[in-house]
Amino acid sequence: MSAKIDITGDWTVAVYCAASPTHAELLELAAEVGAAIAGRGWTLVWGGGHVSAMGAVASAARACGGWTVGVIPKMLVYRELADHDADELIVTDTMWERKQIMEDRSDAFIVLPGGVGTLDELFDAWTDGYLGTHDKPIVMVDPWGHFDGLRAWLNGLLDTGYVSPTAMERLVVVDNVKDALRACAPS
């Protein structure tokens, strides 16, 4: 295990990811992201669970000496197995509070393959950025085409005027961790 990185790291990245599937490639991707965030001396903020991709991203960050901040609503403490190894574990009353704290504590967002909860977090952060609440990078890592259907639908909304080009430009889509971290890095 590496020495702990100073908790006052210059940069904090929220990772939105799955809490259910255990596909090897998903867990490997999440672990790669967690290790890469820690390797840069950045802080990881994530959903606070110790299952699926959430557990993999946080465990890998800590294994590489990174500082981890988990944010979990009390209704999910047992369902998502709250990660009591987190350097800081924040238990909220609601999902909304979880998302707000994660957004407030982060300088950038990485979205990994996930389901409805991941999409909820993505759309919240993306909408807030589009509306000018923040100017933080929002980066979707999609190495296997998990989000192809979503992206096709969004492009259809763009083509018909329901989504603006400016909004689409706020969402960066990459297929590897190196490019994701580059897109998240401070300018």
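Along the chain as shown, the residues are counted starting at 1.
For all residues, glycine too, the Cβ spot is worked out from N, Cα and C.
In this structure the noted substitutions are not present, so the sites keep their original residues.
According to Swiss-Prot, the mutagenesis experiment Met54 to Ala carries this note: Large decrease in catalytic activity. Within 10 Å of the C-beta atom of Met54 (mutagenesis position) sit 30 other C-beta atoms, taking all shown protein chains into account.
One mutagenesis experiment named in Swiss-Prot is Lys74 to Ala, and its note says Abrogates pupylation. This mutant accumulates in M.tuberculosis with a functional proteasome system and sensitizes M.tuberculosis to NO. Decrease in catalytic activity. Close to Lys74 (mutagenesis position) in the fold, though at least 6 residues off in sequence, lie Val91, Thr92, Asp93, each with a CB less than 8 Å from its CB.
A C-beta separation below 8 Å, combined with a sequence spacing of at least six in one chain, links Glu80 (mutagenesis position) to Ala19, Gly47, Gly48, Gly49, His50, Val51, Met54, Ile72. In the three-state DSSP scheme, Glu80 (mutagenesis position) falls into the coil class. One entry in Swiss-Prot concerns the mutagenesis experiment Glu80 to Ala. Its note says: Large decrease in catalytic activity.
As annotated by Swiss-Prot, substrate binding site applies to Glu80, Arg98, Lys99, Gly115, Val116, Gly117, Thr118, Leu119, Asp120, Glu121, Thr127, with the evidence given as similarity to another entry.
All protein chains shown were included, and the count of other CB atoms within 10 Å of the CB of Arg98 (mutagenesis position) stands at 23. For the published mutagenesis Arg98 to Ala, Swiss-Prot gives the following note: Loss of catalytic activity.
Within the same chain, residues at least six positions away from Thr118 (mutagenesis position) with a Cβ under 8 Å of its Cβ are Tyr16, Cys17, Ala18, Val111, Leu112. In the three-state DSSP scheme, Thr118 (mutagenesis position) falls into the helix class. In Swiss-Prot, the entry for mutagenesis Thr118 to Ala states: Loss of catalytic activity. The structure shown retains the original residue.
In this structure, the binding-site residues under consideration are Lys99, Val116, Asp120, Thr127, and the one with the smallest number of other Cβ atoms within 10 Å of its Cβ is Val116. DSSP gives Met54 (mutagenesis position) a helix state. Arg98 (mutagenesis position) is 15 Å away from Val116 (substrate binding site) when you measure Cα to Cα. Calculated from their C-alpha atoms, the gap between Arg98 (mutagenesis position) and Asp120 (substrate binding site) amounts to 12 Å. Among Glu80, Arg98, Lys99, Gly115, Val116, Gly117, Thr118, Leu119, Asp120, Glu121, Thr127, the residues given in the record as binding substrate, the maximal Cα to Cα distance rounds to 26 Å.
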